[in-house]
Amino acid sequence: MPNTSSSQSFTIFVDGWLIRHRYFVEQLMCASSLDETNRISLEEQQSLVAQFLSHCLQYYQEKFASVSLAGDNVFTFFCPPWFNSYAKLILWVGDFKPSLVFKLTEVSVADLTRHQKDRISSLKSETRRKEREVMRDFALVQQSVADPPVMLAARRVGAVGMVDGEETDLEEAMEVLKAGMAAAMNNADQLRCSTVGKVVEILTPPQAIKVLRTIGQLHLRLRDRDQERA
């Protein structure tokens, strides 16, 4: 996959991924709407949960590969064309904020036990701490590019021209920025995936199906560009 087309290739992947995603969301909606008499078996519920998590993981694995090859196009992944304008209003390091999962859990499940609530509360604190770590590292990368020598060289571009060594310094700074942004993106995506997985581990299969249904619907809302043409 050439550097110049990594984001384009990922956009094509997302189009196919969304087709499969709609199918999974329909399955989750159906499973969560059945009463106890008609509900699918526990094994079928567990299988559906596992399949959906694997499906979501595939998205982030493909994204990781694309970001790793993106080169200059890494910046595209922070305001991606496969997200609609609604999604871009709430982007956090290129996707949804991991702690949003806890809000979605609250609105999806009304029968959490006290033990489950305590575990989720502990996980929420851990997730928010890790979110701060991601943002701290991201800020340090941005700060390194804003250092006076680099900014001076950047201002000379297209103006009076750069003196000896400044062009190399600027190129090196941009490489550091791109690598740092890619690392921040990957760390954020890992936190997104692990947070969903850990929440699901706390829930029963019927509860997990309800939460994943809501998360799946959010994925559609963020990524379905057809909404903008509706």
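The backbone N, Cα and C atoms fix where each Cβ goes, glycine too.
Annotation comment: Swiss-Prot describes 7-230 as domain 'DOG1'.
Reduced to three states, the DSSP call for Lys130 (variant position) is helix. For Lys130 to Arg, Swiss-Prot lists a natural variant annotated as follows: In strain: cv. Sha.
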Legend entry - Intrachain C-beta neighbours of Lys130 (variant position), sequence separation six or more, cut-off 8 angstroms: Pro98, Leu191
